[in-house]
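Taken from Swiss-Prot as is:
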MUTAGEN   SER182 to Ala  Loss of activity
ACT_SITE  SER182  active site, charge relay system
ACT_SITE  GLU242  active site, charge relay system
MUTAGEN   HIS283 to Ala  Loss of activity
ACT_SITE  HIS283  active site, charge relay system
Amino acid sequence: MRTSLLVAALGLALAAALPGGAPLAQPDPEATMDRSLLQRQDLPYRFSAVDLDSVDGQRHYRLWLGRPLQAPPAAGYPVVWMLDGNAAVGALDESTLRRLADGDAPLLVAIGYRTPLRIDRAGRTFDYTPASPGQADQRDPLNGLPSGGADAFLDLLRDGMRPAVAAQAPLDTARQTLWGHSYGGLLVLHALFTRPGEFARYAAASPSLWWRDGAILGERAGLEQRLRGKRAELLLWRGSAEPASPRGSLKAEPGQAMARLVDDLRRVAGLTLDFQPLDGLGHGETLGASLRLLLARPAVERQR
């Protein structure tokens with residue numbers, strides 16, 4: 001009952017932001033990936049690439065692996081999986097990598113697409129959005145592109161990407177983090193709500209709570225049962241200058257939906273939640289800011 005009330009309340013908050021108002025700034029569709037860090041040999045990380053395709057052969061991935069120079073721990077490297085990998089690589093910098101190397105350095109896996117572009121709009125629209133039950137034609141409500149491939153993507157990450165990465169470097173599968181921004185943040189919440197044991201830490205920056213009128217909020221029902229006997233950590237970020245939706249207005253109390261979700265999730269046994277508002281940041285700016293904040297944290301610990 002509580003979850004139903006939460007979904008209804010958040011739906012009203014999201015609906016208030018939909019009509020009119022200033023649109024959310026969209027990323028430049030022609031912006032190219034910043035690859036400068038990948039070629040450098042003076043850093044404590046070395047980057048390589050692994051290519052694979054979706055099961056249906058329609059999407060073509062390039063995984064950028066950032067491996068620390070130091071030897072792995074006995075159990076393998078902790079792993080940070082980064083969605084929108086082409087953009088994530090561009091958000092990394094020298095100081096972040098050097099700081100990581102001074103501690104329990106994780107293996108970085110940026111899940112990108114084989115394109116020179118920073119963002120693969122069609123790929124992420126399909127891969128990062130949950131299926132809508134009862135709809136024969138799954139189309140994204142914002143851009144009209146095919147959507148609904150989230151579970152196929154998460155299955156591929158588990159059954160295809162993870163073994164491919166493990167063939168290149170030893171992984172500690174008990175210390176995995178999944179990070180995503182915007183639609184990627186939506187996928188992170190979907191992964192937490194539907195398969196909470198597959199990662200130890202879930203990190204969602206500016207998740208698209210508005211998507212399909214807040215459909216992701218309905219997936220939260222039953223999380224306590226799915227999480228029983230397990231533990232998970234959720235990190236959430238949101239910029240104070242973000243509207244509530246792509247067509248929303250800053251006057252529509254844009255942080256209300258996130259605040260209510262945070263309040264609800266704090267009550268879930270076994271889930272550790274940390275919400276950090278990012279003062280003054282807009283939607284696009286939270287991508288790099290959240291990733292750097294995530295990587296400034298110690299690697300996720302093994303469950304005891």
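Note that Cβ sites are derived from N, Cα and C of the backbone, with glycine treated the same way.
Structural mapping of features recorded in Swiss-Prot.
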residue : record                           : CB count, 10 Å
SER182  : mutagenesis position             : 26
GLU242  : active site, charge relay system : 24
HIS283  : mutagenesis position             : 21
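For the pair SER182 (mutagenesis position) and HIS283 (mutagenesis position), the Cα-Cα distance reads 8 Å. With respect to their backbone Cα atoms, GLU242 (active site, charge relay system) and HIS283 (mutagenesis position) stand 5 Å from each other.
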